[in-house]
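S.K.: Here it is: the structure, laid out below.
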Amino acid sequence: MSGYSAPRRISDADDVTSFSSGEPSLDDYLRKRALANHVQGGSRCFVTCRDGRVVGFYALASGSVAHADAPGRVRRNMPDPVPVILLSRLAVDRKEQGRGLGSHLLRDAIGRCVQAADSIGLRAILVHALHDEARAFYVHFDFEISPTDPLHLMLLMKDARALIGD
């Protein structure tokens, strides 16, 4: 995308102080925990910048989901719990929203998940949407809603591959 850096791993040199997505929990995560979680191996955080300032980010972590919480296509022929990769956070600064950056970051995250699935067993990508608007964003990208929580959504790895043209 024009004007934005390619998503890359967060570093201590990144300016996150003015980041404001409109979601305090996401802003606080980026400012207070993203780098430490990244360094300590709890998650991997990727940022994109404009003019030297972080304007978007996402975080990935390993996880699992119980059969009862997974849509039928996700749990079919899988162990319980089902191995997944968790897209734990995704946010765009308010000043950059509405320009396609969120979609770009999601596609980048999906691409990294597909690469990971080539090396380890992963059935799906799991997200915990914060609210109905976020859920609609993920549904637009073919994420399926959990039968037990309408804000938990999953994307099968085969659908992820199709989405990014892999």
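Start at 1 and count along the chain as shown; that gives each residue its number.
A Cβ is built for glycine as well, from the same backbone N, Cα and C atoms used for every other residue.
None of the noted substitutions appears here; every position holds its original residue.
What Swiss-Prot records for this protein is below:
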type	residues	note
ACT_SITE	Tyr138	active site
DOMAIN	1-162	domain 'N-acetyltransferase'
MUTAGEN	Ala91 to Pro	No longer blocks in vitro translation; when associated with F-138
MUTAGEN	Tyr138 to Phe	Decreased blockage of in vitro translation. Loss of blockage; when associated with P-91
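How buried are the listed features, and what sits near them?
M.R.: Taking a C-beta cut-off of under 8 Å and a sequence gap of six or more, Tyr138 (mutagenesis position) has these contacts in its own chain: Val127, Ala129, Leu153, Leu155. Taken residue by residue with DSSP, Tyr138 (mutagenesis position) is part of a helix.
Counting only same-chain residues six or more apart in sequence, the Cβ atoms lying under 8 angstroms from the Cβ of Ala91 (mutagenesis position) belong to Phe19, Ser21, Glu23, Leu26, Asp27, Leu30, Gly56, Phe57, Tyr58.
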